[in-house]
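*Asks:* Take a look at this one; I'll ask things after.
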Amino acid sequence: MALDGIRMPDGCYADGTWELSVHVTDLNRDVTLRVTGEVHIGGVMLKLVEKLDVKKDWSDHALWWEKKRTWLLKTHWTLDKYGIQADAKLQFTPQHKLLRLQLPNMKYVKVKVNFSDRVFKAVSDICKTFNIRHPEELSLLKKPRDPTKKKKKKLDDQSEDEALELEGPLITPGSGSIYSSPGLYSKTMTPTYDAHDGSPLSPTSAWFGDSALSEGNPGILAVSQPITSPEILAKMFKPQALLDKAKINQGWLDSSRSLMEQDVKENEALLLRFKYYSFFDLNPKYDAIRINQLYEQAKWAILLEEIECTEEEMMMFAALQYHINKLSIMTSENHLNNSDKEVDEVDAALSDLEITLEGGKTSTILGDITSIPELADYIKVFKPKKLTLKGYKQYWCTFKDTSISCYKSKEESSGTPAHQMNLRGCEVTPDVNISGQKFNIKLLIPVAEGMNEIWLRCDNEKQYAHWMAACRLASKGKTMADSSYNLEVQNILSFLKMQHLNPDPQLIPEQITTDITPECLVSPRYLKKYKNKQITARILEAHQNVAQMSLIEAKMRFIQAWQSLPEFGITHFIARFQGGKKEELIGIAYNRLIRMDASTGDAIKTWRFSNMKQWNVNWEIKMVTVEFADEVRLSFICTEVDCKVVHEFIGGYIFLSTRAKDQNESLDEEMFYKLTSGWV
């Protein structure tokens, strides 16, 4: 008997080899290999394939160590280096697996994704295949459970999802000649879409090659999908309170780890969403799918009451939805007969329209670049205090740089102001009612002990637009000399104009009232408040303000109006602050952190990222600490979510703030990981 066949008490053989168990998932077979600790991973896979003796392309397969939840991707590493011994159970499994992906439009597609890639890379590949630029703005999250419903059987969930399945599966290829979306920006990019209606300028096969996507009609991702049944909306989970909104954010996946490492199973349903509310370089010539999916995410956020809006704003959103639904049907029909379209001058101008919170357009009227514009007018000012019944008091107010000075009269404006406030770092919230002619601006100005609340009341839309634009810029430390000021004023005026009621409702043709389904256009709150006939009439009145818009312009205006809502762009988390006894909310926006009251959502204190020195996480006690200038230190523990999610949001927004239009290279993945992972 040969010595090498004798097995020792520790499981090793006399010749130093031992048995390694590998489960081959494709064949559902367990294979035992004789190895030593010095064998490298590549050698293990070679031995395994030779022993299987099955003619098959194994190039996409890799070894997965279930117990340690890790991929063994470093093929030059030995078993010893990985710490693998005879008790290890490995899997030999494909890296690319199917996912059921719910897009922002709530439709599901079947996608093949690399389960061994970090989620950030996997999302980039998904977006590249779907022709969505700037994938760094999106990520994946697990589906939130509706706490008000009892646990359902999986079959019930699946039947609900199948009602939202897109026609024809979209299978993302693992490789191949797919359309390669440019990196951050390219001046030599060729327009891919009609800037009028967002349709492809060339057949879909030209921009998706021979991939399986072209069979599944990827162009459908650029087309708005109307809600066909009120029952679909009724079944959706609607957060009832701010705490419910915060709990949704528990589901965000870790961008620095792979899907398998986060216990995502093959064929599992995940949500693809715009995670960061900082949309860079939205351009109709290249971004029809991106714009449509962004519009869809905004639409559902409003319908499911994830974000608050006034009654007038809701009717405006409903009118835009109705208009977009009508034009989407017309566009689909037109393109069956005619795929060639000319882009006229209006469309060419529209194609350069960008919607970002920062503005970004250079004004054609530069004026005197050495002088900073000022505002001066009579404004009503109110400082709410406890146990006071005093209302608004009129002052002559001047707005210079980032400060407002209040004088008792215009004649006294050369002297010392009665009040003065610097708006740098403040919170600016609109309080507007068009029909009631109410144009208020709520300011929360940071002071040492918290926030001072000040209200400004304007007399009309024009005055409000100029002062609101100046307040928004001042809160970011910018003055009215900034190139985005005039654009901000125009955006506010157009937003208000869309909410105007039509003075002559008789102009609305009666026959078009039949194709409106109010239950699919407004949130449940207003369905309870008004009869369907009343809502239909108001939607049609509001529609006359947007009826002349092209399809892409209507979607862009919808996104812009969504961005104008007070709650836009704030991601909530439940937190307990150091020294605090009760649970509060921490809100993270693209440029600041906000400590919030959990019941009302009111801002208690705001800290700007521009004033931040550093942030870190104590992984043992799960505490996030952020240090700001002036020795300010903020520490909190997240109670319902892994602190890694909050850490990634802060680092992610810092990463997005480094983007610039003159960059012409692909994303700096390593920089993203350094800012967000916490351990790279």
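Cβ coordinates are placed from backbone N, Cα and C, and glycine is handled just like the others.
None of the substitutions listed is reflected here, since the structure keeps the original residues.
Dumping what Swiss-Prot says about this protein:
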type	residues	note
MUTAGEN	HIS40 to Ala	Abolishes lipid-binding via the N-terminus; when associated with 74-A--A-81
DOMAIN	189-661	domain 'FERM'
DOMAIN	380-476	domain 'PH'
MUTAGEN	LYS383 to Ala	Reduces phosphatidylinositol phosphate binding. Reduces integrin activation; when associated with A-385
MUTAGEN	LYS385 to Ala	Reduces integrin activation; when associated with A-383
MUTAGEN	LYS390 to Ala	Abolishes phosphatidylinositol phosphate binding
MUTAGEN	LYS393 to Ala	Reduces phosphatidylinositol phosphate binding
*Asks:* Of these mutagenesis positions, HIS40, LYS383, which scores lowest on Cβ atoms within 10 Å?
*Replies:* LYS383
*Asks:* Run through the domain 'PH' (380-476) and tell me, per DSSP, how many residues are helix, strand and coil.
*Replies:* 20 helix, 46 strand, 31 coil
*Asks:* Which one is it, among the mutagenesis positions HIS40, LYS383, LYS385, that lies nearest to LYS393 (mutagenesis position) by Cα separation?
*Replies:* LYS383
*Asks:* Name the residue among the mutagenesis positions LYS390, LYS393 whose Cβ has the smallest number of other Cβ atoms within 10 Å.
*Replies:* LYS390
*Asks:* Expressed to the nearest Å, what is the distance separating HIS40 (mutagenesis position) and LYS390 (mutagenesis position) at their Cα atoms?
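*Replies:* One finds 79 Å between the Cα atoms of these residues.
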*Asks:* Expressed to the nearest Å, what is the distance separating LYS383 (mutagenesis position) and LYS390 (mutagenesis position) at their Cα atoms?
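*Replies:* For LYS383 (mutagenesis position) versus LYS390 (mutagenesis position), the Cα atoms are 9 Å apart.
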*Asks:* Within the domain 'FERM' (189-661) only, compute the mean pLDDT.
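*Replies:* PLDDT averaged over the stretch: 84.
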*Asks:* What's the number of neighbouring CB atoms sitting within 10 A of the CB on LYS385 (mutagenesis position)?
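*Replies:* Excluding its own Cβ, the number within 10 Å is 8.
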